[in-house]
Amino acid sequence: MHPPEATTKMSSVRFMVTPTKIDDIPGLSDTSPDLSSRSSSRVRFSSRESVPETSRSEPMSELSGATTSLATVALDPSSDRTSNPQDVTEDPSQNSITGEHSQLLDDGHKKARNAYLNNSNYEEGDEYFDKNLALFEEEMDTRPKVSSLLNRMANYTNLTQGAKEHEEAENITEGKKKPTKSPQMGTFMGVYLPCLQNIFGVILFLRLTWVVGTAGILQAFAIVLICCCCTMLTAISMSAIATNGVVPAGGSYFMISRALGPEFGGAVGLCFYLGTTFAAAMYILGAIEIFLVYIVPRAAIFRSDDALKESAAMLNNMRVYGTAFLVLMVLVVFIGVRYVNKFASLFLACVIVSILAIYAGAIKSSFAPPHFPVCMLGNRTLSSRHLDICSKTKEVDNMTVPSKLWGFFCNSSQFFNATCDEYFVHNNVISIQGIPGLASGIITENLWSNYLPKGEIIEKPSAKSSDVLGNLNHEYVLADITTSFTLLVGIFFPSVTGIMAGSNRSGDLKDAQKSIPIGTILAILTTSFVYLSNVVLFGACIEGVVLRDKFGDAVKGNLVVGTLSWPSPWVIVIGSFFSTCGAGLQSLTGAPRLLQAIAKDNIIPFLRVFGHSKANGEPTWALLLTAAIAELGILIASLDLVAPILSMFFLMCYLFVNLACALQTLLRTPNWRPRFRYYHWALSFMGMSICLALMFISSWYYAIVAMVIAGMIYKYIEYQGAEKEWGDGIRGLSLSAARFALLRLEEGPPHTKNWRPQLLVLLKLDEDLHVKHPRLLTFASQLKAGKGLTIVGSVIVGNFLENYGDALAAEQTIKHLMEAEKVKGFCQLVVAAKLKEGISHLIQSCGLGGMKHNTVVMGWPNGWRQSEDARAWKTFIGTVRVTTAAHLALLVAKNVSFFPSNVEQFSEGNIDVWWIVHDGGMLMLLPFLLKQHKVWRKCSIRIFTVAQLEDNSIQMKKDLATFLYHLRIEAEVEVVEMHDSDISAYTYERTLMMEQRSQMLRHMRLSKTERDREAQLVKDRNSMLRLTSIGSDEDEETETYQEKVHMTWTKDKYMASRGQKVKSMEGFQDLLNMRPDQSNVRRMHTAVKLNEVIVNKSHEAKLVLLNMPGPPRNPEGDENYMEFLEVLTEGLERVLLVRGGGSEVITIYS
């Protein structure tokens, strides 16, 4: 409590807190809180001798961000006052005067009674007051307490695409609102399994064996490894992008478009959409191939006995059945998309069972290989679909008669007088084991490639029979297409796509930033292992001619991979059929929603119609367009021709994902803070290079077409072309590029994600034109991890015509210092008659177009208390007011000479952030930027916030930790409780001393003695040039003072001066009897209490960042404002006072 000496001056000074719930606290949006409509709170003054301890110790509310308290302040500075609360308001001079209700004095200027608002007669609608945060109360409407925001900032809602429409439709039909379920899916169910289902597909079952047989084990292993490396590098880049903020529902398109902008985002989004649509066509074609070739071959509508026409007939069958399947699947998606999602797990189970059957069969083949004989004529493979026996003759009733094979190669069914094929005559028909098994050593024969032209007979590579041509009408197994390494790359690549399935479900994930990287990378590792191991197993277990037999003609029409599986080939056939059907349904479900998301962004006007949906959110028009494009893929009818098209679009998409990550990393934008740490721009660049190489390796003409399509979309969206203004060589090119870039920059404020500190550093110069505080420039260089603009400015007071040379010299001095401190930026000096005007001109006019500063950096005016000249601190406060009016952020470095140089490096320590009021998030962003510099890199960030009596400090700490997690900022969190609201004697006396000093200086300035008159006259006449620094330059007071000095001395003026001295002595006598103003006591109480807790927690911190209170609305309180700031920062070595510009500079979203 109060010491005895304090009681002689005051009876009792206490705060009485009466908590009251405010019902109209404004709601806050997830991205940018609405800070403009905060309701005000009521304050009244009363007198009480005692307040029960329970009124200060009991927690009043546990609702963070939803309720706040209304403070009822009891303040009785004099013991002779009456206890009636109305006594406080009886004096007319104590009426509240705000900016809108100011009294107009005789001089025509608005003037309030106190420096700050003193609202003792409260009316509804006035400003917000808080017992412990009185210093910040004037701006509580625009800079609210942290405790009132944390709950809304930490808890955001993530709706999936169409979920809002679904919910609204259900509410309309059911007549009541159902609570929205929060996302609960984890890494395994939400990312890992969907990625497995989308990566494993038709290529694994229908084409991988053929790829191994054609390319050989070594080249096939290389193809699979390159494709898997491409997707792994892309997944790393995607993980960095996905963990750079809260991923909205919408997945990959939103990640790419928000990372690269609307032009690239629209182009890549459409490429991704077309890829997904053609994937649906590919899966449908795969399902039809399994159905017609392996399950029900008799269902074929078109048939041909001619080997050359058989493939054409098969393509027509694929078109008919494919169209029918597409219509059926579109109806399923249109009517019941929920059933598609419900059966997804069943389709995934089919895939997993099929893969396990392959491994089981490979293991079993090592000791008991399955019996699948292959009929060979010499080295040539025969189709066993129409053979009754693998022999030229057969025994019937003890008689040797020609077999069906004889009839295929001879023109007569009789042994005599038959003319047979020459190769048939000279070679024997033998039967070999199609699956020799793992221990057979067949792996050595399958190591090397065996590429064939179209129509070539498949035969053993050891002894080719190229000397005798075969008749294509015979029952040979033929190559249906011309094969090459590049073709196989294009065909196989779709089997590794699908890595974005997890990010597409981002809205359903409980913690997307954790689940997407882990689940995606684990899924790629799993699928890569399966593919690579299957390449080796297929080559080690299956005969080469069987591997190259794409449709299983040599093994009686069985699926080749099915012949290896255990317990039955039908496990693979049925499993692969259902898995391809499921994958097709998933593609037809996802592609329309992707198109709908692109259309809703309204970046491509002619797609706007596809953004409309049914009442339940289903994109009907987008589904119809998707079906039409998929039909084009089905009309192609060949899986081997559709796969390279699909590869192009996915490779284009992956290329831009890697490009986005590489650009963000190299540009080092402040918003680029991925929680996933294992990325590097070199990995992204390597992934981008592999994607580009694969595009041209697989099909160079398809690659060019895909790029042209993407380029046309980019051009359509925004690109208008740069003017060819070359000038004189490289400099002309640089000027043209700079002009083009400046014109492209937005004139308006940038998006929160793109905000970076563009600094205007105000430096002080001494009489020799040297920088007084070079460490301020050092600090600015350490902040430039944001890679923004830096302008170094200073003001020389004088006449421009006379001081132009000095300005050039000072500019060169500053440039040399900038070079020494490695600050890349521009220097701007202004010669002005008055310092305030010069600073105002700098703040208003620096920069060009979109490259304008948004943050002002300046030093604290040290020694302002000791200076007789008030211009030092008046210039400082004027600068604060100008930056506030310009909506710029302000950084004030106190004790800047103690700040570290670029050579010093802290090996440990803390950067402490005291987040008291929210003003845009600058306090969160600055320590992150500082930690990017080597000087501060090893420091840890600690964030403190203040809890009042009514706040739930435990919930505040949880909310703050959650908010920082979403911001991707690693920091230690602590909530400091400030429950004690007693005003101490020290606070009271400190306020009294402050007010006495201000009053005394005011009297001294009004009654200057004449002993300085002659000295001042000589000094003014002899000073030809006076260069003053920011903080101690000419002001309007200069003219007034000089008028006093140069006045003519008369008897009347002497008598007037003598009377003024007597009046001045009476004023000094009044100082001894004055009592401190109540509002100043409360503000001093805030400064003292905050300083106590800050010094207690942060006295050893390497740097303390603190909210800077705004200057008083009434200029009469400027000196008190400086005193409050001094008290607030006493006892701290390095302090950075931060004042936001009023706009959000940091966001949790990507």
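Including glycine, each Cβ sits where the backbone N, Cα and C put it.
Within 10 Å of the C-beta of N446 (K(+) binding site) there are 25 other C-beta atoms, taking all protein chains into account. Under the heading K(+) binding site, Swiss-Prot lists S147, S148, Y283, I443, T444, N446, T497.
Look at Y654 (mutagenesis position): DSSP puts it in a helix. If you draw a 10 Å sphere around the CB of Y654 (mutagenesis position), it holds 31 other CB atoms from the protein chains shown. The feature chloride 2 binding site is assigned by Swiss-Prot to N151, I443, T444, Y654.
Sequence-distant neighbours of R207 (mutagenesis position): residues of the same chain at least 6 apart with a C-beta under 8 Å from its C-beta are I491, F492, S495, K550, L639, D640. Under its mutagenesis entries, Swiss-Prot includes R207 to C with the note: Loss of potassium-chloride cotransport activity in Xenopus laevis oocytes.
Listed in Swiss-Prot as a mutagenesis experiment, R207 to H is described as follows: Loss of potassium-chloride cotransport activity in Xenopus laevis oocytes.
Among the sequence features in Swiss-Prot, the mutagenesis site Y283 to A or F is noted as follows: Abolished potassium-chloride cotransport. Sequence-distant contacts of Y283 (mutagenesis position), defined by Cβ-Cβ distance under 8 angstroms and a gap of at least six in the same chain, are G201, V202, T580, C581, A583, G584, S587.
Under the heading chloride 1 binding site, Swiss-Prot lists L447, W448, I603, Y654. All protein chains considered, the CB of W448 (chloride 1 binding site) has 13 other CB atoms within 10 Å. According to DSSP, W448 (chloride 1 binding site) sits in a coil region rather than a helix or strand.
Under the heading of mutagenesis, Swiss-Prot lists S495 to A and annotates it as follows: Reduced potassium-chloride cotransport. S495 (mutagenesis position) has a Cβ environment of 25 other Cβ atoms inside 10 Å. S495 (mutagenesis position) falls within a helical segment according to DSSP.
Around the Cβ of T497 (mutagenesis position), the same chain contributes N198, I199, T231, G275, A279, L646, F650, each under 8 angstroms and 6 or more positions distant in sequence. Quoted from Swiss-Prot, the note on the mutagenesis of T497 to A is: Abolished potassium-chloride cotransport.
For Y654 to A or F, Swiss-Prot lists a mutagenesis experiment annotated as follows: Abolished potassium-chloride cotransport.
The annotation that Swiss-Prot gives for the mutagenesis experiment Y679 to C reads: Reduced potassium-chloride cotransport activity in Xenopus laevis oocytes. Secondary structure from DSSP puts Y679 (mutagenesis position) in coil. Here the Cβ of Y679 (mutagenesis position) has 22 other Cβ atoms within 10 Å, regardless of which shown protein chain they belong to.
Quoted from Swiss-Prot for the published mutagenesis T991 to A: Constitutively enhanced potassium-chloride cotransport activity. Significant locomotor deficits.
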What's the CA to CA span in angstrom from N446 (K(+) binding site) over to Y654 (mutagenesis position)?
-> 33
Roughly how many angstrom lie between the C-alpha atoms of Y679 (mutagenesis position) and I603 (chloride 1 binding site)?
-> 31
Smallest Cα-Cα separation from S148 (K(+) binding site) among the binding-site residues L447, W448, I603 is shown by I603
Since the record lists S147, S148, N151 as binding-site residues, which of them has the fewest other Cβ atoms within 10 Å of its Cβ?
-> N151
From the Cα of I603 (chloride 1 binding site) across to the Cα of T444 (K(+) binding site), what is the distance in angstrom?
-> 56
What is the total of other Cβ atoms whose distance to the Cβ of I443 (K(+) binding site) is within 10 Å?
-> 16
Count the Cβ atoms, other than its own, that fall within 10 Å of the Cβ of T444 (K(+) binding site), considering every protein chain shown.
-> 11
Going by C-beta under 8 A and a gap of 6 or more residues, the same-chain neighbours of L447 (chloride 1 binding site) are G216, I217, L218, G539
For R207 (mutagenesis position), the three-state class that DSSP assigns | coil
Select the closest residue to W448 (chloride 1 binding site) from the following recorded positions, measuring between CA atoms: S147, N151, Y654.
-> Y654
Are any of I443, I603, Y654 (the recorded positions) within 10 Å of N151 (chloride 2 binding site) when you go C-alpha to C-alpha, and if so which?
-> none
Close in space but at least six residues away in sequence, with Cβ under 8 Å from that of I603 (chloride 1 binding site), the same-chain residues are P262, G265, G266, I717
